[in-house]
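Enquirer: Quick one: the structure is below, questions incoming.
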Amino acid sequence: MADSTFLAPELSDTESMGEETVRFQELLLKASKELQQAQTARPDSTQIQPKPGFCVKTNSSEGKVFINICHSPSIPPPADVTEDELLQMLEEDQAGFRIPMSLGEPHAELDAKGQGCTAYDVAVNSNFYLRMQNSDFLRELVVTIAREGLEDKYGLQLNPEWRMLKYRSFLGSISQQNIRSQQRPRIQELGTLDASGSLGTCHGPERPHLNLWLEAPDLLLAEVDLPKLDGAQGLALEIGENRLVIGGPQQLYHLDATVPLRINSEASRAAFHRRRKQLMVSMPLLTASS
């Protein structure tokens, strides 16, 4: 990842940019206003009733904890990647794969022995749940992500060891949950700009299609289409505080995009999706006080 001081040419000088580049910047700045409004506005929500799936038991310093893994078609599915592709991402500590899930509030329950315990309901997409039923790998991954999500959200410290209940699909009663009913607006599909006026020439590197969207108020995601590549070998990625630079092997691709948001380059991660031939970039955003 590049330091922002390394990526600091004077892109603000419109006299040094071509007409297409200026249009490129104007589209981004216009979309930035929509994003800022989305960050400050309270998102619309809808109420869902998750369906039971399976229940796992673990514990914290305060006693037994049960996690009801539930599902709902209203939860968006994760990206369609194979287990081999996902395993490669995890082995390389990449953050190109996310499992959308809804983390419910804690509710007090009684276990099989009549002793007090705490239960949490965690909902994932119904179609993804069906896929997870046939995969021990996905099941363990979902439980791990759910446990870590509950720890972050509620300040818990849960035992990473857990076991799945054999004869109960949930503990207690599964409550309704509120989820965002609208996706946040995409910034801009930058690849829709006229390719004939792209930053390169017909004999130079191709500028790939770039898609950006705000996944959460503090997380910007990018997808870069690289159909001529079979993997990440030779691919160069540099991320500054407000800039994304990508270079391909044999000078096949070059992208130099200014983003009207402040990126935490140190925490950014990327993964190459072999089947879709896309580079997926996860970029946490800096707060105003950073």
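Including glycine, each Cβ sits where the backbone N, Cα and C put it.
This is the original sequence, none of the listed changes applied.
Lys57 to Glu appears in Swiss-Prot as a mutagenesis experiment; the accompanying note says: Abolishes binding to TELO2-phosphopeptide. For the mutagenesis experiment Lys64 to Glu, the note given by Swiss-Prot reads: Abolishes binding to TELO2-phosphopeptide. Here Swiss-Prot describes Lys153 to Glu as a published mutagenesis experiment; the accompanying note says: No effect on binding to TELO2-phosphopeptide.
Situate these features within the shown structure.
Expert: Reduced to three states, the DSSP call for Lys57 (mutagenesis position) is strand.
Every protein chain considered, the tally of other Cβ atoms within 10 Å of the Cβ of Lys64 (mutagenesis position) stands at 17.
Counted within 10 Å of its Cβ, the other Cβ atoms near Lys153 (mutagenesis position) come to 12, all protein chains included.
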